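Here Swiss-Prot notes a natural variant, P23 to L, with the remark: In strain: wild-type, mutant F1-R, mutant ts-f1 and mutant F1-R / T-5 revertant. Listed in Swiss-Prot is the natural variant A33 to V, annotated as follows: In strain: wild-type, mutant F1-R, mutant ts-f1 and mutant F1-R / T-5 revertant. One mutagenesis experiment catalogued in Swiss-Prot, N77 to G, is accompanied by this note: Loss of glycosylation. Looking at Swiss-Prot, the entry for natural variant D148 to E says: In strain: wild-type, mutant F1-R, mutant ts-f1 and mutant F1-R / T-5 revertant. Under its natural variant annotations, Swiss-Prot gives Q405 to E the following note: In strain: mutant F1-R, mutant ts-f1 and mutant F1-R / T-5 revertant. Quoting Swiss-Prot on the mutagenesis of N448 to G: No effect. While the structure shown retains the original residue, Swiss-Prot records the mutagenesis experiment N499 to G with this note: Loss of glycosylation; 88% loss of neuraminidase activity. What Swiss-Prot says about the mutagenesis result for N511 to G is this: Loss of glycosylation; 88% loss of neuraminidase activity.
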Amino acid sequence: MDGDRGKRDSYWSTSPSGSTTKPASGWERSSKADTWLLILSFTQWALSIATVIICIIISARQGYSMKEYSMTVEALNMSSREVKESLTSLIRQEVIARAVNIQSSVQTGIPVLLNKNSRDVIQMIDKSCSRQELTQHCESTIAVHHADGIAPLEPHSFWRCPVGEPYLSSDPEISLLPGPSLLSGSTTISGCVRLPSLSIGEAIYAYSSNLITQGCADIGKSYQVLQLGYISLNSDMFPDLNPVVSHTYDINDNRKSCSVVATGTRGYQLCSMPTVDERTDYSSDGIEDLVLDVLDLKGRTKSHRYRNSEVDLDHPFSALYPSVGNGIATEGSLIFLGYGGLTTPLQGDTKCRTQGCQQVSQDTCNEALKITWLGGKQVVSVIIQVNDYLSERPKIRVTTIPITQNYLGAEGRLLKLGDRVYIYTRSSGWHSQLQIGVLDVSHPLTINWTPHEALSRPGNKECNWYNKCPKECISGVYTDAYPLSPDAANVATVTLYANTSRVNPTIMYSNTTNIINMLRIKDVQLEAAYTTTSCITHFGKGYCFHIIEINQKSLNTLQPMLFKTSIPKLCKAES
């Protein structure tokens, strides 16, 4: 052990160079500790100074960064506001555009698509029901009806206002409404399509016209075309006539002077089947055959023909014709207006006017009913009643309208609107002014005529537009009117606005004393003939269909054309 300690002491007392080192004293050790402490203090001070400098530098840099940060935040805020405004504007535009599209779809697109889908379903049902497979056969009727809200215009409901009184306005002027026309026409020239007759029922409408292949003579061989359809709304939200089925009757049957009625899901057509011309017919005893045609929505048709002996006539007639204008349906009966010549004249005093007329008496008016051109026969209007029209063989009864209630018998029509029956007759005699009133079909038959001073029709020189004094004449033209007010004082019509010529067809809305609003179809030289006007409402808004026989000179043909207008009814506020 001692040997090892000697070795260790020898090791620590000898330098690496081989010299011997002496042990350090206590003072020397204290001096070294102070030196190291000084060094540490200086280092700490230096570090503190460096730390302060670094903090100052960092603070300075942080101040600049905060300012830059504030500017950056402000720029970001401005950019955000701009983006927000841009997005808001874009969203607003998109919302408005989509709202307009939605509104357009709701108002127009959806109804059109619904109508199209309805027609597609109807066609599909029709095709499936027309098939016969083994013993199965579909007999159901196609569900066809007017668009929602559409109904024949009923004056009692239409001619009223929530506040104030209704009136016809002259401002703005009426205009033609756009839409298609699907009236039956001709495939040849130099012929005529004549005598349009339109009946608008609660569910469907019926339209009939006569197609003469060559010329326009009444006795010329002709097709009779009967259409059934419904009233829809087009993309402009205006009403249209849309035919569903059409039937063309044999040209060899030669139907003439047809009147129609639409009721339920069927159309009925009453026609004359003359074998001679009109003058020859009036000169002989007995009437030409009548025929009642029935057409349903599946295109099935049935016809009932009646000879003179099969018609229950209240008086002997030499000639009898349906009145061209539409008839009406009541419980168990169809009622048509007719006219014709009595074999033996009735006694009594007819409607007359003597005031302001020279050398005129009641006898003048009575004799004016006997038309020399028609063999001197007394021409009267009649009610043709088809009883039990749903039976296998309906019965026809004819009742003469008393001459005391009427002017010269002529073409015309009946309208059942609400609880009233309105009658129009063509002003064929000396009385040139519009003839429209309310008919009481009870016994005895009576007519309450509404005097109209503003509306008339062209006629021959002796019985022109302005004639008011009684004399024998047969003239005028069929231009019926539709009552807008319950008393038939306010009407819609198409008049040939001329003195003696069948020219210048003009749509007119009028009261008893003034033409309020009118629209000329083209110009005063345009030739035309018969006109018929029928009106409807769509959720209270009134529209009229006007069918006018227009002379197509370039094709040498006469053909009906369809026009539509909106009724210019307004409400006058109470003062």
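Using N, Cα and C of the backbone, Cβ positions are placed for all residues, glycine too.
Original residues only.
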One should report the C-alpha separation between N511 (mutagenesis position) and N77 (mutagenesis position), rounded to whole angstrom, as 70
D148 (variant position) versus N77 (mutagenesis position) - Cα distance in angstrom: 56
Of N77, Q405, N448, N499, N511, the recorded positions given in the record, which has the fewest other CB atoms within 10 A of its CB? N77
Which three-state DSSP class does N448 (mutagenesis position) fall into? strand
Around the Cβ of D148 (variant position), how many other Cβ atoms lie within 10 Å? Please give the count over every shown protein chain. 10
How many Å lie between the Cα of Q405 (variant position) and the Cα of N448 (mutagenesis position)? 8
Sorry to bug you, but what's the C-alpha spacing from N499 (mutagenesis position) to D148 (variant position), rounded to the closest Å? 43
